[in-house]
Amino acid sequence: MHRLLAWDAACLPPPPAAFRPMEVANFYYEPDCLAYGAKAARAAPRAPAAEPAIGEHERAIDFSPYLEPLAPAADFAAPAPAHHDFLSDLFADDYGAKPSKKPADYGYVSLGRAGAKAAPPACFPPPPPAALKAEPGFEPADCKRADDAPAMAAGFPFALRAYLGYQATPSGSSGSLSTSSSSSPPGTPSPADAKAAPAACFAGPPAAPAKAKAKKTVDKLSDEYKMRRERNNIAVRKSRDKAKMRNLETQHKVLELTAENERLQKKVEQLSRELSTLRNLFKQLPEPLLASAGHC
């Protein structure tokens, strides 16, 4: 961690035109912000500037070459290269003439690292370009014809590599994906599935049925054939006799039920006649007799 002491103006970017530096409680990093270790030699003290508006740790800088890079300048013999900027010039001005030891290779970014030859001599070199991740290609899992099988077999090693990149288990069966996220692409089918896919999608012509068993030639004049026919005839006659018996029993049952129904109907008619006779008798009796009979 840096120490909050004083910030060197050489490490600051050029301020805008309407910007005035803020000095609150004098919290600046000390001038050794470009030091390579914790015990680096501090920069030599500078003479105070003539103008009273500039602070102790600041100095007057001519911004005209940087604000107008295309304008001709009398102080510069040739225009500065494109890769040089304001901070790089300040860095070269402050530390270019002083001999320094080889900086220690720490984890944080070293502002004056001697090994970074490709980066411009600025306080903060640009970060290296990020490596591009190449995603494996995926082929559509559509069913192909049987004549495309040689082409599929030719491209099988690449499909297998892409498949192994997304399959969690290196088995022949289709395993689970490496991540459960729904944004990850589906895995390539396994070799067994790829071989079985054409057969599942295109069944092709139906397989020829197995050759029927050759019919055994039977000699109708043989005793075995005659015995079989006789047994079949006996079984047919028995079944017919049973059917006739069931029909006769059903007819007999129907006749019995019909006779019972007629008998009951006759009984109902007789009772109806008796009821009507009794009603007529009660109508012919006198009322006083009926009243006395009711009290009894």
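Counting begins at 1 with the first residue displayed.
Cβ from N, Cα, C; glycine included.
Annotation source Swiss-Prot lists domain 'bZIP' at 222-285. Here the domain 'bZIP' (222-285) returns a mean pLDDT of 94 for the predicted model.
Here the residue is the original one, but Swiss-Prot notes a mutagenesis experiment at this spot, Lys39 to Ala or Gln: No effect on interaction with EP300.
Record note (Swiss-Prot), mutagenesis Lys98 to Arg: No effect on transactivation activity. Not acetylated after glucocorticoid-stimulation and no increase of transactivation activity; when associated with R-101 and R-102. The unchanged residue is displayed.
Lys133 to Arg appears in Swiss-Prot as a published mutagenesis result, with the remark: Not sumoylated. Decreases ubiquitination and increases stability. Loss of proliferation inhibition in T cells. No effect on transactivation activity.
In Swiss-Prot, a mutagenesis experiment is listed as Thr179 to Ala, annotated with the note Disruption of phosphorylation by MAPK and GSK3B, acquisition of DNA-binding activity and transactivation function; when associated with A-184 and A-188.
As a published mutagenesis entry, Ser180 to Ala appears in Swiss-Prot alongside the note: Highly increases transactivation activity; when associated with A-181.
Per Swiss-Prot, mutagenesis Thr188 to Ala is noted as: Disruption of phosphorylation by MAPK and GSK3B, acquisition of DNA-binding activity and transactivation function; when associated with A-179 and A-184.
With a cut-off of 8 Å between CB atoms and residues at least 6 apart in sequence, the same chain places nothing near Lys215 (mutagenesis position). Quoted from Swiss-Prot, the note on mutagenesis experiment Lys215 to Arg is: No effect on transactivation activity.
Under its mutagenesis entries, Swiss-Prot includes Thr217 to Glu with the note: Induces hepatocyte proliferation. The Cβ of Thr217 (mutagenesis position) lies under 8 Å from no Cβ of any same-chain residue at least six residues away in sequence.
Long-range Cβ proximity for Ser276 (mutagenesis position), meaning a same-chain Cβ under 8 A and a gap of 6 or more residues, is found for none. Per Swiss-Prot, mutagenesis Ser276 to Ala is noted as: Reduces phosphorylation in response to calcium.
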